[in-house]
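Novice: My structure is below; once you've seen it, I'll send some questions.
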Amino acid sequence: MKKVFITTGTEHYLRQLMANYTGGNVTLLQNFSQSLLYQESTGEKLFQEGAEYRVLQSSGSIKGFGVVVFEYIHLRDEEIPIFLQMYQRASLHFSETPGLQSTKLTKAMNMNKFLIISFWDSEVFFHDWKKSPLSKEITNIMRKNNTQSGFSHEDIYHYPEFSHDAK
């Protein structure tokens, strides 16, 4: 089973962790307020702290540049089938979405917290997608079904990482 592991910390600390794990598939992602390490693996996580998600669906391939968007969605048990059906329907159009490199639908290992991870050529393409009819339809359906999507949030990170920390 493929998993995604995420841990956060200062850039300096995360770079030290990366230096210790030369063989691992670990990527440093950053925005202007936060840094995180992202690992995809069928094995064990390389760091002790952080979140663990099971990959439910994956499409596309990562080019090695751009932005990564993390969309966190908390759902009640009865909302999960509706959400999964909407995601499945939307995923049929991902290959046609300009600037979209890859998507991953993941679920936290011990709660009804989903994380949609999408890799984009640039932040502009992501914002264009959010304005698209399909994205708006999904948002409206979630609101109509009284989901907790209003409590969800998204974070945008750049890759490859940039360096603030000369240490």
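Each residue, glycine too, has its Cβ placed from N, Cα and C.
The shown structure was predicted, so the numbers you read here are calculated from the model rather than taken from an experiment.
Swiss-Prot lists Tyr53 to Ala among its mutagenesis entries, and the accompanying note reads: No effect in heme-degrading activity. The domain 'ABM' annotation in Swiss-Prot covers 67-154 and is backed by sequence analysis. Looking at Swiss-Prot, you'll find the mutagenesis Glu71 to Ala noted as follows: 36.2% reduction of heme-degrading activity compared to wild-type. Recorded in Swiss-Prot as a mutagenesis result, Ile73 to Arg carries the remark: No effect in heme-binding activity. 28.9% reduction of heme-degrading activity compared to wild-type. Annotation of the published mutagenesis Tyr87 to Ala in Swiss-Prot: No effect in heme-binding activity. 37.0% reduction of heme-degrading activity compared to wild-type; the original residue is retained in the structure shown. The note that Swiss-Prot attaches to the published mutagenesis Phe126 to Arg is: No effect in heme-binding activity. 24.8% reduction of heme-degrading activity compared to wild-type. For the published mutagenesis Trp129 to Ala, Swiss-Prot gives the following note: 61.9% reduction of heme-degrading activity compared to wild-type. Looking at Swiss-Prot, the entry for mutagenesis of Trp129 to Arg says: No effect in heme-binding activity. 64.6% reduction of heme-degrading activity compared to wild-type. Quoted from Swiss-Prot, the note on mutagenesis experiment Ser135 to Ala is: 21.9% reduction of heme-degrading activity compared to wild-type. For the mutagenesis result Thr139 to Ala, the note given in Swiss-Prot is 25.5% reduction of heme-degrading activity compared to wild-type. The note that Swiss-Prot attaches to the published mutagenesis Met142 to Ala is: 24.8% reduction of heme-degrading activity compared to wild-type.
I'm curious about the neighbourhood of these features; can you describe it?
Specialist: Using a 10 Å Cβ-Cβ cutoff, Tyr53 (mutagenesis position) registers 21 neighbours. When secondary structure is read from DSSP and collapsed to three states, Tyr53 (mutagenesis position) falls in the strand class.
Across the domain 'ABM' (67-154), mean pLDDT in this model comes to 86.
For Glu71 (mutagenesis position), the count of additional Cβ atoms within 10 Å of its Cβ stands at 18 [all protein chains shown]. Annotation note: Glu71 (mutagenesis position) sits in a strand segment as assigned by DSSP.
Other Cβ atoms within 10 Å of the Cβ of Tyr87 (mutagenesis position) number 17 in total over all chains.
Sequence-distant neighbours of Phe126 (mutagenesis position) (same chain, 6+ apart, CB under 8 A from its CB) are Val67, Val69, Gly99, Ser118, Trp120, Ile156.
According to DSSP, Trp129 (mutagenesis position) sits within a helical segment. Taking the Cβ of Trp129 (mutagenesis position) as centre and 10 Å as the limit, one finds 20 other Cβ atoms among all the protein chains shown.
Packing around Ser135 (mutagenesis position) is summarised by its Cβ count: 15 other Cβ atoms lie within 10 angstroms of its Cβ, all protein chains included.
Cβ-based neighbour count (10 Å, all protein chains) for Thr139 (mutagenesis position) stands at 14.
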